[in-house]
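Notes for the one structure printed next.
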Amino acid sequence: MHSDAAAVNFQLNSHLSTLANIHKIYHTLNKLNLTEDIGQDDHQTGSLRSCSSSDCFNKVMPPRKKRRPASGDDLSAKKSRHDSMYRKYDSTRIKTEEEAFSSKRCLEWFYEYAGTDDVVGPEGMEKFCEDIGVEPENVVMLVLAWKLDAQNMGYFTLQEWLKGMTSLQCDTTEKLRNTLDYLRSFLNDSTNFKLIYRYAFDFAREKDQRSLDINTAKCMLGLLLGKIWPLFPVFHQFLEQSKYKVINKDQWCNVLEFSRTINLDLSNYDEDGAWPVLLDEFVEWYKDKQMS
């Protein structure tokens, strides 16, 4: 009986041990399944709960690279770029200042030619014409005088210079040289040409005289009409042999109208028109010359 009881106890202990092992295995499997499920859930939802704070930060933000200390070459290149930008800015600023009109520079320019009486006279005018590359008797000098509203031929006063050059925005020789074509363009406009033509009479005459000396008149007419009026050589010849010593303003202005309106063969000239006697005599002289 005692041996039977011992056998039963042995079998019972074996079963209990087996059950305990099975229980441990069951709990182990449960833990394994739970961990796997949690890992899958975290992967799907992007959870960072299983990460430490530093690991999580590194996953979200890439690690910062350490800044490399600037080498001598880098500093030199940076300085070179800065200097280049400054030189470019400075040259642009200087160029802008040079292009802008300066009354001070214009005044200094005037005194390169003016005498102690604040007037550019014949000697200064000769040097001035040489500097801008224009002969004194060139018609563009007459246009310039007109723009300056100069009152006496061969002279520019300080006031005339400053007022005229300011309107032209010229304060250096180079700027005026670059403006010469613009001045010549006034001669191509009939209205401006007429203004210049009329101005020339008062500009060239002696201020104590109401008329223009015949020799001065022939020179000025040649300057203004010599290249554009085909009959000018004949008219000049007429003046050479005529008795006229002066030309008044009415005669002067009518010569321009005659050159613009009368045909080269004079066929449309009206002897009964309001032309001055000077032109009546020219027409008669020219017709006689043609017939002889």
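Note that Cβ sites are derived from N, Cα and C of the backbone, with glycine treated the same way.
Don't look for the substitutions in this one, it keeps the originals.
Note on the domain 'DCUN1' (101-287): mean pLDDT across this stretch is 97. Annotated domain 'DCUN1' per Swiss-Prot: 101-287, in sequence order.
As a published mutagenesis entry, Asp250 to Ala appears in Swiss-Prot alongside the note: Does not affect localization at nucleus; when associated with R-274 and A-280. Cβ environment of Asp250 (mutagenesis position): Pro276 lie under 8 Å away, each six or more residues apart in the same chain.
In this structure, Ala274 (mutagenesis position) belongs to neither helix nor strand by DSSP; it is coil. The note that Swiss-Prot attaches to the published mutagenesis Ala274 to Arg is: Does not affect localization at nucleus; when associated with A-250 and A-280.
Listed in Swiss-Prot is the mutagenesis experiment Asp280 to Ala, annotated as follows: Does not affect localization at nucleus; when associated with A-250 and R-274. Cβ neighbours of Asp280 (mutagenesis position) (same chain, under 8 Å, six or more residues apart in sequence): Glu271.
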